[in-house]
Amino acid sequence: MSFSRRPKVTKSDIVDQISLNIKNNNLKLEKKYIRLVIDAFFEELKSNLCSNNVIEFRSFGTFEVRKRKGRLNARNPQTGEYVKVLDHHVAYFRPGKDLKERVWGIKG
């Protein structure tokens, strides 16, 4: 797997792929409903992360919020000025075993 010039996949691409997958299984669901489900899914992810909940999808991975320590020697890349960064929270994703194996090319 090469990481130079990787193609970007958009939400519309994902909607198209899911729609095709559904059609291949002899089901019918309009793309606008697929988009609604995807939007609702991400809203729930954001809402749960903002509530400091851990979201686990077995074999795929875990989403959580972690606290990142501040530091004194951060540098603004535009001005070169040194600034103080306070402690803050960041969204974090920890991949699950199956995802790691697929990305690394390991047969499971």
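Cβ atoms are placed via backbone N, Cα and C, with glycine included.
In this structure the noted substitutions are not present, so the sites keep their original residues.
Counted within 10 Å of its Cβ, the other Cβ atoms near SER4 (variant position) come to 4, all protein chains included. A natural variant is reported in Swiss-Prot for this position, SER4 to Pro, and the note states: In strain: UK and VS116.
Here Swiss-Prot notes a natural variant, VAL9 to Ile, with the remark: In strain: UK and VS116. All chains included, 9 other C-beta atoms sit within 10 angstroms of the C-beta of VAL9 (variant position).
Reduced to three states, the DSSP call for SER19 (variant position) is helix. Using a 10 Å Cβ-Cβ cutoff, SER19 (variant position) registers 18 neighbours. Under its natural variant annotations, Swiss-Prot gives SER19 to Ala the following note: In strain: A44S and NY13-87.
For the natural variant LYS23 to Arg, Swiss-Prot gives this note: In strain: 25015, CA2, CA55, CA128, DN127, POTIB1, POTIB2, POTIB3, UK and VS116. The structure shown keeps the original residue. Listed in sequence order, there are no same-chain residues at least 6 apart in sequence whose CB falls under 8 Å from the CB of LYS23 (variant position).
A helical conformation is recorded for TYR33 (variant position) in the three-state DSSP classification. Among the sequence features in Swiss-Prot, the natural variant TYR33 to Cys is noted as follows: In strain: CA55, CA128 and DN127.
Neighbours of VAL65 (variant position), defined as other CB atoms within 10 A of its CB across all chains, total 16. Here Swiss-Prot describes VAL65 to Leu as a natural variant; the accompanying note says: In strain: 25015.
When secondary structure is read from DSSP and collapsed to three states, LYS69 (variant position) falls in the coil class. When Cβ atoms from all protein chains are considered, those within 10 Å of LYS69 (variant position) total 8, not counting its own. Here the residue is the original one, but Swiss-Prot notes a natural variant at this spot, LYS69 to Arg: In strain: DN127.
Around GLU81 (variant position), a 10 Å sphere centred on its CB holds 9 further CB atoms from the protein chains shown. In the three-state DSSP reading, GLU81 (variant position) counts as coil. Under its natural variant annotations, Swiss-Prot gives GLU81 to Val the following note: In strain: NY13-87.
Long-range Cβ neighbours of TYR33 (variant position) (same chain, at least 6 residues apart, Cβ-Cβ under 8 Å): none.
For GLU81 (variant position), the nearest of the variant positions by C-alpha distance turns out to be LYS69; the candidates were SER4, SER19, VAL65, LYS69.
With respect to VAL65 (variant position), the closest of these variant positions in Cα terms is VAL9, chosen from SER4, VAL9, SER19. DSSP assigns SER4 (variant position) to coil in the three-state reduction, outside any helix or strand.
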